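Notes follow once the structure below has been shown.
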Amino acid sequence: MAYAYLFKYIIIGDTGVGKSCLLLQFTDKRFQPVHDLTIGVEFGARMITIDGKQIKLQIWDTAGQESFRSITRSYYRGAAGALLVYDITRRDTFNHLTTWLEDARQHSNSNMVIMLIGNKSDLESRREVKKEEGEAFAREHGLIFMETSAKTASNVEEAFINTAKEIYEKIQEGVFDINNEANGIKIGPQHAATNASHGSNQGGQQAGGGCC
């Protein structure tokens, strides 16, 4: 399907916080309770609609283990959005957020949109990190924040889509250079075809949109 833009995402955070489960819930609308540890990087994609335009999200799910950190760093470059995930039932995953955030900001473009996600909100009885703590961390570091449950799908759609909306707004404001794919944004055939139809009223033969 033709799209106006392609946005590249990266999902980061400690091992076991539910990164792969969030991706699977968003792309396939299913929950897999037992999931093998991600080795290196996994990939998923889905089309969404923002402001009447088709947007393709290309999502890279990274390994949380320290031994794979150098691989993860290479994927920060060329990402327009990042989902930084912790587990609300494990205080240590929240404590490690600063390290993940510093890593992301050091190796990514300065305009990358970061969504902080407190996952496993369905396990309220085992909560170790208050929602207010997540909100405060997000405020302090200029992040968007949501709590989600990959198991029940609560706020999963919203987390991915709200990140895309923020990226789209930055495009409209001219913050992102959309002609530089290093920013994690690619102009699609739908966008090119729309511009071509606006730019020519001479009745001449127009070339069709290319494929990507």
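Yeah, the Cβs are placed from backbone N, Cα and C, and that goes for glycine too.
Of all Cβ atoms in the protein chains displayed, 22 besides its own lie within 10 Å of the Cβ of S20 (mutagenesis position). Taken from Swiss-Prot, the feature GTP binding site covers G16, V17, G18, K19, S20, C21, T38, G64, N119, K120, D122, A150, K151.
Summarising the annotation, Swiss-Prot assigns Mg(2+) binding site to S20, T38, D61. D61 (Mg(2+) binding site) falls within a strand when secondary structure is assigned with DSSP. Of all Cβ atoms in the protein chains displayed, 24 besides its own lie within 10 Å of the Cβ of D61 (Mg(2+) binding site).
Secondary structure from DSSP puts S20 (mutagenesis position) in a helix. In Swiss-Prot, the entry for mutagenesis S20 to N states: Constitutively inactive. Loss of interaction with GARIN1B. The structure shown retains the original residue.
Record note (Swiss-Prot) on the mutagenesis of Q65 to L: Constitutively active. Interacts with GARIN1B.
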Least surrounded, by Cβ count within 10 Å, of the binding-site residues G16, G18 is G16
Using CB atoms and a 10 A radius, I'd like the single residue among the binding-site residues N119, D122, K151 with the highest neighbour count.
N119
Given D122 (GTP binding site) and S20 (mutagenesis position), what distance in Å do their CA atoms have, once rounded to a whole number?
17
